[in-house]
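**Q** Got a structure here, written out as structure tokens. Questions coming.
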Amino acid sequence: MGKKDKNKKGGQDSAAAPQPQQQQKQQQQRQQQPQQLQQPQQLQQPQQLQQPQQQQQQQPHQQQQQSSRQQPSTSSGGSRASGFQQGGQQQKSQDAEGWTAQKKQGKQQVQGWTKQGQQGGHQQGRQGQDGGYQQRPPGQQQGGHQQGRQGQEGGYQQRPPGQQQGGHQQGRQGQEGGYQQRPSGQQQGGHQQGRQGQEGGYQQRPPGQQQGGHQQGRQGQEGGYQQRPSGQQQGGHQQGRQGQEGGYQQRPPGQQQGGHQQGRQGQEGGYQQRPPGQQQGGHEQGRQGQEGGYQQRPSGQQQGGHQQGRQGQEGGYQQRPSGQQQGGHQQGRQGQEGGYQQRPSGQQQGGHQQGRQGQEGGYQQRPPGQQPNQTQSQGQYQSRGPPQQQQAAPLPLPPQPAGSIKRGTIGKPGQVGINYLDLDLSKMPSVAYHYDVKIMPERPKKFYRQAFEQFRVDQLGGAVLAYDGKASCYSVDKLPLNSQNPEVTVTDRNGRTLRYTIEIKETGDSTIDLKSLTTYMNDRIFDKPMRAMQCVEVVLASPCHNKAIRVGRSFFKMSDPNNRHELDDGYEALVGLYQAFMLGDRPFLNVDISHKSFPISMPMIEYLERFSLKAKINNTTNLDYSRRFLEPFLRGINVVYTPPQSFQSAPRVYRVNGLSRAPASSETFEHDGKKVTIASYFHSRNYPLKFPQLHCLNVGSSIKSILLPIELCSIEEGQALNRKDGATQVANMIKYAATSTNVRKRKIMNLLQYFQHNLDPTISRFGIRIANDFIVVSTRVLSPPQVEYHSKRFTMVKNGSWRMDGMKFLEPKPKAHKCAVLYCDPRSGRKMNYTQLNDFGNLIISQGKAVNISLDSDVTYRPFTDDERSLDTIFADLKRSQHDLAIVIIPQFRISYDTIKQKAELQHGILTQCIKQFTVERKCNNQTIGNILLKINSKLNGINHKIKDDPRLPMMKNTMYIGADVTHPSPDQREIPSVVGVAASHDPYGASYNMQYRLQRGALEEIEDMFSITLEHLRVYKEYRNAYPDHIIYYRDGVSDGQFPKIKNEELRCIKQACDKVGCKPKICCVIVVKRHHTRFFPSGDVTTSNKFNNVDPGTVVDRTIVHPNEMQFFMVSHQAIQGTAKPTRYNVIENTGNLDIDLLQQLTYNLCHMFPRCNRSVSYPAPAYLAHLVAARGRVYLTGTNRFLDLKKEYAKRTIVPEFMKKNPMYFV
């Protein structure tokens, strides 16, 4: 029997010494290793991984082991760049052009993630503070010692598949864990050890065979990803410990015989799992700490033991599914606030498997393996069994298990509340039934729900159903559909009777597998169970329909007439509850508040007096002068027409199409063969109009007019209009909706209390329970970059902003630019003060010199009149005199911004910078001038600033960043096309961009002409850089979740085809930027003077628990919200051919949020996507003045930007 080892000071773990026969064999293998490493042909034959060969090797007798002590690493400090250290030496080598890890020892070289072998000997690596990528390629390691240590800011440490015989493997993960994995392979009779430090990066030991050697890896403070592949372990010790902020610890499938497997996860983990396998002869124990939430042990066979579970204070959910448990001991303890601890089905016979998860446990997993006849404690182990055959070549890496997407690890750890409620689906039936509902007539649809409810009670025996209000309903019981009386009668609020015919029938595939929601979570299949999700979504909306007005997924509660919040022009703001069924690591209900403007219900006469005329109506009031502003409000609105009592008819609802051409006293129509005026007609019916001089409302069609007197109409209550709000409405709505996170949460909780989901019979019948408070998840706060200006001067970013403080722009253009200031000199009305105008010009010149912009001090001042032709004359003169810039001061009325941009950029090719006259007259201060100069320098093809070089991001200098966005017309502009905007960088810093825009069919999401757009961007990149990019990072904005496949199959295909056409093969990473969602972060604490809205810090990342378990996805708040609750941006990575590490991608994305040229603040999403939005907005400016677009190609040709202007000033659109 092996002796117990004593631990050394300094945190070293014990290891059993090999037998003399083993030591002799190991010494021979160490002598052979240099020769084996000098076989470059192995690098060229990755196929060997797919063609394993068998070789006979005898396992040493392991019952005669002697204790030995593990030697500490002799390297001190750490290397700054990622590299490889072997044989006690440090070797630093990394390709500076990104995503390529290179290793040289002797004549062996590894490039571009190629893994190769190592046989025997001693392998040691230590990575320093900012380490990036440390890799030890696969090979055969027989009877040696492998050790790796990663330093403070870890990154990526990897030991690929090989054969390791008779060693020691141990894994310890520190405070901010991340990801610890042991994939498949054969490990016999040894000890494997790895230690990951505080914020661990990525440490990996892929599959191989280990017999009687020693392998040790230690990762330092900010590591992140530690992996040890699975294998066959006979008589060894495998141990993993994860520290405070756990993350993800995994041991995949393999055969483990006669050893000890132990895992401990620390404070902030979240998900601990041991998948199905065969474990013989032992003890399995799991403990989850304070903030667990969900502890599960699925079905399996456990022989010889005890199963025990304890749930703590705020436990949440603890489950042990059916299985056979005979003997053995399985124990799980869940702490104060739940989490998720799972041990899937398997066979456990004897053996000892232990896992402990700390306060907020992350993710600890031990996949299926075999552990027979094993009993030992930490530091002591035995092996029994006959020697086994070994394979000469390592087995191929197994496919990554579903749901094991690598998550980020770097950053300062923390916690935050998320507006997600846990859903308990444990009592949900296994199936539901889907039925098609057909209701005739099709209009009015707003009474469908009332008619269906009557049908449910009368014809379906009051069956509990979930109806979506349109064409589907769901039930957990089969419905009796044979005998139906399809006709029902309903009465509206005005007493009008409506008859509907309802038909219900089963769909083609009526049965819905509701258990697929559980299967999705447990088995981690990659396809969402969409039908089951749709069913649950309809069920969860059931309690809201009768209490609120539904708009999309939001339910708006009617306002109190005595306490309404009025916006402008007759609108009020209503607050509604948004809810959506979500699948992350478990089912959630996403809840948030929504704000929407609704027309205020009031008589039309009151509306005219308060908002349109803003005066009392009398006998002389005329609507001709107000018609231009009144009709846009009236068109499409519903009014209730209340006939006079003498008509003896019920009120009716009509939709307004506009105003009549003439007042009621003059407008005529045919009645009894005569033409009569509307006023005389009502007078003949004993109702003389009070205001016959007012126009009537036209509620008929274009063919047949129906005219109603305004004084008999009122605006219908609760209308959700699908129209664009005016500028004043938007400004007032933002002020009203901008609240702190504390106030926002209080509003959400009040609405949840109002709707009472858990008391709804439909939700109860489907076996769903909803939690009462937000979930709490782990976060990481990324470090902000340093911003670099001219002469290598740097400034720190604090709370999402920074100051220049005397610094100069990084790269201004040295030429003295000729500048002109244009101002409006109307023929009549107020004129600009020339002194203010001159002061403004002098400030532009003086402050421009201070930041290194060279503007000619001889400024030209030119007035223009109300006539647009005067602008044409001035622009033509400036073009002839070779002026570089025209600063145009825009009056509040008369000449518009759109007109100026169209003339300057489409006709004359003049660079313009517009500023409002009000700003020049009232706000002309240093800050305003500084912000204008930021735009001017970028437009003149200068670079304001860049991010300080980061050794972890070497690929930045040969990367083209592409941002794309598609803006669509508002719903009331159906004939206006969509505008595509694509911006692409062409400099080493990601600071200078060129643009392309296109017109395409309205509401078309994918970009049709991406091939030619990419070709043009590649041409410009080659022109500036004399080479094509090695990497393309594509940030795509404005895409809904359902459009992801189209983007990947169409837009990315076009990008690749364009690259093929010019003969380059860049690695492509495509990131979808999603802003339209309702996920919000709610930190604890109260409002402070420095954080008056109580938002999270810029750089806060969430990439666990609430994200899709099978996709590379993360949320990030990259900005400091000026007002209201900060909205995180969601990023979905749908293509990553270069295998860009998630930590690097998150830091790179955060850095790019500091590269927006318009301001010295970080913005809410990366600069490429933001600039693409500006491109699309500029394309929409070019459409102003045209209402019909019959031929988009011809219309686009009319709006071609002057080519030489675009070449000289590629960032003119900023």
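Heads up, residue numbers simply count up from 1 along the chain you see.
Backbone N, Cα and C atoms are what each Cβ position is placed from, and that goes for glycine too.
Swiss-Prot feature annotations, pasted as is:
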BINDING   Asp965, Asp1037, His1173  divalent metal cation binding site
DOMAIN    608-717  domain 'PAZ'
DOMAIN    885-1186  domain 'Piwi'
MUTAGEN   Val966 to Met  Impaired conversion of the pre-RISC complex, containing duplex siRNA, to the holo-RISC complex, containing single-stranded guide siRNA
VARIANT   Ser714 to Arg  In strain: 186
VARIANT   Ser740 to Pro  In strain: 130
VARIANT   Ser783 to Asn  In strain: 138, 140 and 196
VARIANT   Thr835 to Ala  In strain: 128, 130, 138, 140, 141, 186, 187 and 196
VARIANT   Ser854 to Thr  In strain: 128, 130, 138, 140, 141, 186, 187 and 196
VARIANT   Asp866 to Glu  In strain: 128, 130, 141, 186 and 187
**Q** Can you give me the Cα-Cα distance between Asp1037 (divalent metal cation binding site) and Val966 (mutagenesis position) in Å, rounded to a whole number?
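**A** Just about 8 Å between their Cα atoms.
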**Q** From the recorded positions Ser740, Asp965, His1173, pick the residue whose C-alpha lies nearest to the C-alpha of Ser854 (variant position).
**A** His1173
**Q** Give me the count of other Cβ atoms within 10 A of the Cβ belonging to His1173 (divalent metal cation binding site).
**A** 21
**Q** DSSP secondary structure for Asp965 (divalent metal cation binding site), reduced to helix/strand/coil, please.
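**A** Looking at the DSSP assignment, Asp965 (divalent metal cation binding site) belongs to a strand.
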**Q** When a 10 Å sphere is centred on the Cβ of Asp1037 (divalent metal cation binding site), how many other Cβ atoms does it contain?
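**A** A 10 Å sphere around the Cβ of Asp1037 (divalent metal cation binding site) contains 24 other Cβ atoms.
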**Q** Which whole-number value in Å describes the distance between the Cα atoms of Asp965 (divalent metal cation binding site) and Ser783 (variant position)?
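**A** Here the two Cα atoms are 28 Å apart.
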**Q** Any idea what the Cα distance is from Ser783 (variant position) over to Ser740 (variant position), rounded to a whole Å?
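**A** For Ser783 (variant position) versus Ser740 (variant position), the Cα atoms are 24 Å apart.
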**Q** Would you find the one among the variant positions Ser714, Ser783, Ser854 whose Cβ has the most company, meaning other Cβ atoms within 10 Å?
**A** Ser714
**Q** Do you know the mean pLDDT across the domain 'PAZ' (608-717)?
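**A** When the pLDDT values over the domain 'PAZ' (608-717) are averaged, the result is 93.
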**Q** List only the single closest residue to Ser714 (variant position), chosen from the recorded positions Ser740, Thr835, Asp866, Val966, His1173 by CA-CA distance.
**A** Ser740
**Q** Do any of Ser740, Thr835, Asp866, His1173 (recorded positions) have a CA within 10 A of Val966 (mutagenesis position), and if so which?
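**A** Near Val966 (mutagenesis position), where near means Cα within 10 Å, the recorded positions are His1173.
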**Q** Please report the Cα separation of Thr835 (variant position) and His1173 (divalent metal cation binding site) in Å, rounded to an integer.
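**A** Cα-Cα, rounded: 37 Å.
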**Q** On a count of neighbouring CB atoms within 10 A, which of the recorded positions Asp866, Asp965 is highest?
**A** Asp965
**Q** Measure the Cβ-based neighbour count of Ser740 (variant position), defined as the other Cβ atoms within 10 Å of its Cβ.
**A** 19
**Q** If H, G and I count as helix, E and B as strand, and all else as coil, what does DSSP give for Ser854 (variant position)?
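**A** SS state of Ser854 (variant position) = coil.
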**Q** Other residues with Cβ within 8 Å of the Cβ centroid of Asp965, Asp1037, His1173 at the divalent metal cation site?
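**A** My list of surrounding residues reads Gly963, Ala964, Val966, Thr967, Gly981, Gly1038, Val1073, Ala1169, Tyr1170, Ala1172, Ala1176.
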**Q** With every protein chain in view, how many other Cβ atoms are within 10 Å of the Cβ of Val966 (mutagenesis position)?
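**A** If we count other Cβ atoms within 10 Å of Val966 (mutagenesis position), we arrive at 24.
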**Q** At the Cα level, what's the spacing in Å between His1173 (divalent metal cation binding site) and Ser740 (variant position), rounded?
**A** 28
